[in-house]
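**Student:** Handing you a structure now.
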Amino acid sequence: MSEFIAENRGADAITRPNWSAVFSVAFCVACLIIVEFLPVSLLTPMAQDLGISEGVAGQSVTVTAFVAMFASLFITQTIQATDRRYVVILFAVLLTLSCLLVSFANSFSLLLIGRACLGLALGGFWAMSASLTMRLVPPRTVPKALSVIFGAVSIALVIAAPLGSFLGELIGWRNVFNAAAVMGVLCIFWIIKSLPSLPGEPSHQKQNTFRLLQRPGVMAGMIAIFMSFAGQFAFFTYIRPVYMNLAGFGVDGLTLVLLSFGIASFIGTSLSSFILKRSVKLALAGAPLILAVSALVLTLWGSDKIVATGVAIIWGLTFALVPVGWSTWITRSLADQAEKAGSIQVAVIQLANTCGAAIGGYALDNIGLTSPLMLSGTLMLLTALLVTAKVKMKKS
């Protein structure tokens, strides 16, 4: 695809950035992220309304990640000759449809179907987002355009959980998803108005993506990515029941905790470039080690609200290094195949999200309230050890 993009650039001679299109892509990304994480802050009322346990309701996150995993790997190959403009419009339609199906769900099955639609949009869009952005601006402006996309991600992560918690208490969880559907409609119209025709990849450009895993240190890196994100979702998916029952937070208190978590994540993302300049490998090993210690502290002393709030802030600040750090690892260690490596990374992250949320939910329902924390801490510790021992890092 990278060769095709280069050819296309030469043919189209992009001289001026299409900022309206870039911002439409960023807005779509933000909406996808917000809707992906809405169940985290609405888990309890969703479970009560549908007559299921919170652990089962958490599988609405699992199915989204599971479908997104396959979408990220195969959608770009399936639609390689299709104009990307129409594909992005389709993803925005799926986002809107997902929100409506969830808001009108009267059964767990319909809820899962709605969340599966989101998974298709999420995985497919993420697999294409970088290459889309590169085709909307001149080469010199690509870093700035990508910063707009990832800035939208950071903002979405800041507001998703606390906004969902606040609005869920105010208007009910179903109306929260109805409001999200309105955002989806705005995505559709903005994309139709601003995104130009972007021809798909010719069939002769097709290459074997998975061959990258044979390179030294790449498989270890992907396993480390899997464990770190599985550990994150084993904890974060169930932050509402853990914090409300372990630390005794009410809805208002939980909203403030989630807001603090989001702000800390935004700050961590903003500071990550300075930390990664010093040592990417140290960041990739040190961040999960800090998170493992944080999980232990929350398990032992989480009944104290100050401790619980502090852990949430530290967690948000520290985990922000993880996705940025692994993206930096890919651009340095797999620079010649960064797009294909990115597709594998998205699939690994979504598989990790699936497994983390699923096993965390099982542990919550069958072992105990703090079991998702212990699972998360163990995975983070293993990640730190694996990065230290096996992950290779090329110098910039």
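From the backbone N, Cα and C atoms, a Cβ is placed for every residue, glycine too.
Per Swiss-Prot, the features are:
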| type | residues | note |
| --- | --- | --- |
| VARIANT | V158 to M | In strain: BEN2908 / O2:K1:H5 / APEC |
| VARIANT | V182 to A | In strain: BEN2908 / O2:K1:H5 / APEC |
| VARIANT | I267 to V | In strain: BEN2908 / O2:K1:H5 / APEC |
**Student:** Using a 10 Å radius around its CB, how many other CB atoms surround I267 (variant position)?
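**Tutor:** Summing over all protein chains shown, I267 (variant position) has 16 other Cβ atoms within 10 Å.
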**Student:** Rounded to a whole number, how many Å is the Cα of V158 (variant position) away from the Cα of V182 (variant position)?
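**Tutor:** Rounded to a whole number, the Cα-Cα distance is 20 Å.
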**Student:** Any idea what the Cα distance is from I267 (variant position) over to V182 (variant position), rounded to a whole Å?
**Tutor:** 29
**Student:** Using CB atoms and a 10 A radius, I'd like the single residue among the variant positions V158, V182 with the highest neighbour count.
**Tutor:** V158
